[in-house]
Each structure stands twice: as structure tokens, then as C-alpha cells.
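Undergrad: This is the feature table in Swiss-Prot:
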{"type": "BINDING", "residues": "P247, G248, T249, G250, K251, T252, L253, N348, H384", "note": "ATP 1 binding site"}
{"type": "BINDING", "residues": "G521, C522, G523, K524, T525, L526", "note": "ATP 2 binding site"}
{"type": "MUTAGEN", "residues": "Y805 to A", "note": "Inhibits cell-proliferation and enhances apoptosis at low temperatures"}
Amino acid sequence: MASGGESKNDDLSTAILKQKNRPNRLIVDESINEDNSVVSLSQAKMDELQLFRGDTVLLKGKKRRETVCIVLSDDTCSDEKVRMNRVVRNNLRVRLGDVISIQPCPDVKYGKRIHVLPIDDTVEGITGNLFEVYLKPYFLEAYRPIRKGDIFLVRGGMRAVEFKVVETDPSPYCIVAPDTVIHCEGEPIKREDEEESLNEVGYDDIGGVRKQLAQIKEMVELPLRHPALFKAIGVKPPRGILLYGPPGTGKTLIARAVANETGAFFFLINGPEIMSKLAGESESNLRKAFEEAEKNAPAIIFIDELDAIAPKREKTHGEVERRIVSQLLTLMDGLKQRAHVIVMAATNRPNSIDPALRRFGRFDREVDIGIPDATGRLEILQIHTKNMKLADDVDLEQVANETHGHVGADLAALCSEAALQAIRKKMDLIDLEDETIDAEVMNSLAVTMDDFRWALSQSNPSALRETVVEVPNITWEDIGGLDDVKRELQELVQYPVEHPDKFLKFGMTPSKGVLFYGPPGCGKTLLAKAIANECQANFISIKGPELLTMWFGESEANVREIFDKARQAAPCVLFFDELDSIAKARGGNVGDGGGAADRVINQILTEMDGMSSKKNVFIIGATNRPDIIDPAILRPGRLDQLIYIPLPDEKSRIAILKANLRKSPISKDVDLDFLAKMTNGFSGADLTEICQRACKLAIRESIENEIRRERERQTNPSAMEVEEDDPVPEIRKDHFEEAMRFARRSVSDNDIRKYEMFAQTLQQSRGFGSFRFPSSNQGGSGPSQGSSGGGGGNVFNEDNDDDLYG
């Protein structure tokens, strides 16, 4: 029942986006005949709309564009489609599959005169009379309807020329009859100016903010188009919208699109531009902007970067800012009821804006334009790639799923990076010096999935630009042993990201934190790196001591900032290395920077509790001094899973040696199992060191051999023909034996005993090893026994503890 209610509310909140079905709304289809002023409908649809063959119709497309055409019937056209060629589609700013509306336009007059101009790059090098060759045959006996602002293409004399209708009399549309005067004198129109108007932003150029767009539409379009609605209900239409969100999510873009689509007068104020050095001038600039807008109502005033001109008045020391804020307040209250002026503002720091501006009646609607989710990212990618040539193997959905935390701007950068990579591959065929590029090369360009993969490896979400994170290329294979721990970690991070529905089903929020502890050199940091790489989440690594700075209160601010960034780029793994440096037990250290360390811990504790459950942020801590860590941070709900990472046992040691020597050539007689048996009590780092040293010895021998051979060659040139094989093809047994002479244990038995004791006490104080429910019947107790026993063994490797002493 509840879910039904929610979905109903969703429908209402986006109700304004739904297309109403009317008989005159048709879907654009490719035309068969190439005539620029003909659209064709099915006969049934023409009867329904009461149109006749040869009638003039008015077509309305996107971005308030309209044009006039002649309608003909076409039997092959289905009822809900309309056929038009590319020229008409461009004039309406629509693509195939978009929806346009069509209505009869009976009162089109014959034109007295029209003025058309060619577009410069299509008439280069044409000699002769444009009018005679192109325009006269095009308009002769055709009675074409045209509209001011249309562009049409005329073929003739071996090439095609594009013309733009600059003026018609009577305006805005007329039919070109035999006695209409056609002017085509004047400077040709530059293609750039045309392209700019073509590239205006519309609603369909914005992806990933469907709900917010609906809110904005009902705030802007309803009052501007149908003010009577609000009068009938008896409320004042809302007047201010504040868009806020992280940079790059499309706040300014939305405002532009609204301006283009509503056709209202649009007045852009860039925040800092208003400021002036003369006293009183800044305020008068603001007043002028509002007066201008009221004259041209309905109008939209858009203030970009609002936090520059309306900061909190208590915080600013400048007199000017205060006066500007006051002026803005009075102006927004003084907008007359009748004047349909809407004020929109954008900022990415909504909390630094004066609170008086955020009350109802000024900026009464605050629309949070957040970081898009996977479906939103897919929409954005489709918009950015709709003009790109994509190869067949490109799977945009997968790209959308992998780009966690990317905003629209990052995705745009990603697409252009992929396209550049595609061009680089063809670089050997392109010569920069040439005037033109081969058509073959141009046509063979296409962006493949590999290009996207490459771009993905290059791109970081902009929320994480400062804490730039190299995602390490370490996989689970690089880590020998520790299988239980690996599984725990995968469950911790991957389940909430990949199966959120399961958590909903069982009604629990996933746990958010893990603490690794154990002797140094056992792979705690390595595990965190591997998890960052394996589960497509973003990864922020925080080295403990970095957080502390000399300024009072700055260390805590650093903590806050890091958690904010992680929330913005969710799903995200926060890895605190050397946690003991920032989370010491409180109260012991007196006089350390005025107790700065204590305050940092308090900040971390509050942040960990305040992780809103919606965001997937995981915290992993690693330390080798678990005894001095503040107990408050170890409670369930913060770092709730304490995982002891012991020294590797024999099985794990074999796995570690194999993982280390995966890429090395080793001779057959090296018995790694025996090596593992002998190196009891060695940590993972010690084993790695043995492998490195053996490798180094082999390299040394190889180099010495080469030098010796070079000498022999110089003394005895006749022996050169004999091609000898590589003297040291692989790491031999004696290299390992030599390396073992230098091997040492980095962790003494004493240390290990400490860790063991700690793990033991934790387990006793925390867990009930022998807990059973009282059995009502024998069948019920069986499975629960087994599972609880297994669980205990998993977390603290009880079975492996004995091997540590050997």
C-alpha cells in the first residue's frame, strides 16, 4: 500500500513533464520526397484534422521554433507520424522520433517582398547570379510558404546553397507568389552565427535531473504562460528559485534551457560583475536589471554565483556587500504582483547566502541539483554522444554504471577524452600540414569501447579532484592467503553497492566500518588497496598524520571536508591508514596542541555516526597498535568489525610466495613448499623481501655474465658467430639459498603474544563462543549450531592461531 502511495506522489511531482496526447501531436519521420516546403500525413489523419491537400499548416517544434509548410497526403505514412525532410527538421530544431504539433494556418497572405541571404560557406567560389541560378527556379510557380528565420537549401548548378530568410512582408510568414519581390543583396551570413543559434540548449539537452526539471518547469512555465491558473486558485505564483548543488551538475545550463524554451525575456547577471568601485553604483546596477526585466515582462532574471553578491551580512566586512544584499531583498519584495518576473539564482554554497534571502516570498523554492545516479548518468552520456560516431561495441550503460560520483561536466569531459583517443589512433594517417583530410579517414573515425575504457582510467570525479586518488592496480590475486578476510571485505563493500534490494528485504542497513589490526607487514594496507580496485567504488586514502595542522580548528575542518567529499562521491571507501596516530585514547595526552588530537577524534566520531544511511560510504581503518585506540571508535556502528590479520600460516605463506613470484621465471627445482615450511613466523613483508633479494642476486649474476661475455668477444672476435643462450634464464635454487642467509623476522614472538592476547581478550569480552538457543526440538538446533560455530571461527582465525607458534 505504502509503495503505491509513494509512486503516486512521484507521478504528481513529474506530472508536468508528461506529453498530452492530442490528435495534432505527431511523431517526426524521414520524408520520401526531398521538397523543402512539403510535409506529408496519412489521409486518415488529414481528415481528422480537417486538412486538405495543399493547405498551408503551421508546425511547432522545440525551443519555440515554428515554420509553415504545405501538407500533402501519403498512403505509406502511418497515422501518428508526419514526414518531413532535413531542412524542415532543422528549422523546427527536432530530430527523427521527436514530437511536433501541427495546426491549419488558413490566413497566410501572399508576400509583397521577402529578403533572403545566402550562408557564406555554401556560396564560396560561385560566380554568376544567385537569383537566376538558384532562387528563381526554386520559387517559380511553386507558391512556397516561408517564415522569417527559416533556412532552406537549394540545389542547382552542381552544388547546394543554403539561404536564410531575413525578413518577410507581411511578417512573420507569407507565401511567395509570382509577383513577390525577392531581395538577395547583402553580405552573406556567417555560418558561425547560425551555428550558435542551432546550438541553443533545450530541455532535451539536460539529463539526469528529471525531477528537478519538473519542479522548475511548474515554477517557471505555469506562472509565465497561464497566470490565470494561480488567480483562479487565489494564491500568488512563486517568484524565486535557488538552484544549488556541487559544481558541474548543470545549474547554469538549466537556466539557459528554461530561457530558450519559454521564450521569455532572459536577463543574466553574473554575480561579481555587478560590483563597482563607485559608491551606490552596484545597487543601481541591480535596480537597472530589475527595471529592464519588468519592462520586458514576462521575464526571467538569472543571477549566477549568488554567493558572490549576497553573502551573510554578519560575516562580511565590506559595506558594499551589505548594501547589495539589502537592495536585493527590497527588490525581490517589491516585484509587483502583476509583473511576471521570476528570479532564478545558482550557487554551489547555499549556506553562505544571507538567510533573509531564503525565506518564502524571495527565494522560496530551493532545488537541489545533486550528483546524478546511474540512470541519470546514462541520460547524460546519451545526450553527449548523440552527435558522436560510436562503434557498435560501445555499451553506454556499462560506462554509466562505472562512473560513480561523476557529474555532468565530468561525463562531458569523459566523452571528449574518448573521442580524442579515437583521433589519436588515426594520427598516423593525418598530416597536420595538409589543407584537408582524406574523406576515408574522416569516415573511418568511430569511438570504440576501448577509447571509453581509456578515458575512464584517466578521469576522476571532480568532487575528488583535490584528494586525487590513484586507484591502485592491485587485485585479490596479489594477496596470498587471508581468504576469510577477503570474503568479509567483499561482503562489506560489494553487497551494499550491488545488492541494495537484499538489505531492504531483510530490513537492515549494512555495516559501514572495519578495523584491521595485526603485526606490521601482514598486508593490512594491501587489502585496502585491493578492495579499492576490485569493487568499482571510489577510494580516498587518508594518512593519519596528514590531518593534523598547526592552525587551531583546522584539523577538525579537514576531517569534515574529507567526509563531505566521500559523501559526494558515494559509493566511496575511506581508508584511514595508521589510525592510531589520530584516534589515540582520549585524555591521556595533555598539552598536545591544546588537545587537538582529542578534538579530531570527536569530529571523526560524530561524522561516522552522521553518515546518512542513503549514501554508501565505507570506512576501513588499519593499525598495528590496537591497544591505544580510543574505545569509542571501536563500538559497533562505527568500526564494527574488528578483523585480526595474523602472521601467515604455512598455507598462506605458500600463497604469498606464489603471488610474489607470479611474473618471475623460476627454475623447476626451487621448492616453494619447503621454503614456506622453513620460514615460520615470517610476515608477508619478510617473504616479499626474500623474493626480491633472490631476484636481485639473479639480476646481478646476469649482468656480470654479460660483461664477461663482452670482454671475451673483444679478445676473441672469431667466437662471435656462436649465438649463446641467456646465461641466467631464471631464478635458481642457489639464489634463494643465498637470499635466505640474509632473511630475518621483523616481528618477535613477544610482539605476537601481545596481539594474540588482544585478539583473545576482544573475543572474550565481545563474543559468546558457546551461545545456543534453548532447543525446543532437536531439528531446530542443528543448523543454528553449525552456523554460529562457523561464524566464530571466521572472524578470529581460531584454527590458525596454533600454527603461528609452529
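We count from 1, first residue shown onward.
The backbone N, Cα and C atoms fix where each Cβ goes, and this holds for glycine too.
Please situate the listed features within the shown structure.
TA: In sequence order, N348, V407, A409, S462 constitute the residues six or more apart from P247 (ATP 1 binding site) in its chain with CB-CB distances below 8 Å.
Around C522 (ATP 2 binding site), a 10 Å sphere centred on its CB holds 27 further CB atoms from the protein chains shown.
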Undergrad: Measuring CA to CA, name the entry from the binding-site residues T249, L253, H384 that ends up nearest C522 (ATP 2 binding site).
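TA: The answer is T249.
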Undergrad: Can you tell me the CA-to-CA distance separating H384 (ATP 1 binding site) and L526 (ATP 2 binding site), as a whole number of Å?
TA: 38
Undergrad: Given K524 (ATP 2 binding site) and T249 (ATP 1 binding site), what distance in Å do their CA atoms have, once rounded to a whole number?
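TA: Pair distance, Cα basis, whole Å: 37 Å.
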Undergrad: Please report how many Å separate the Cα atom of T249 (ATP 1 binding site) from that of T525 (ATP 2 binding site), as a whole number.
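TA: Between the Cα atoms of T249 (ATP 1 binding site) and T525 (ATP 2 binding site), the distance comes to 34 Å.
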Undergrad: On a count of neighbouring CB atoms within 10 A, which of the binding-site residues T249, T525 is highest?
TA: T249
Undergrad: Cα-Cα separation of L526 (ATP 2 binding site) and K251 (ATP 1 binding site), in Å?
TA: 40
Undergrad: Quick one: what's DSSP say for K524 (ATP 2 binding site), helix, strand or coil?
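TA: DSSP call for K524 (ATP 2 binding site): helix.
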Undergrad: K251 (ATP 1 binding site): which of the binding-site residues G521, G523, T525 is the nearest Cα neighbour?
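TA: Among G521, G523, T525, T525.
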Undergrad: Here's one to test understanding: among the binding-site residues G521, G523, T525, whose C-alpha is closest in space to the C-alpha of L253 (ATP 1 binding site)?
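TA: Closest recorded candidate to L253 (ATP 1 binding site) by Cα: T525.
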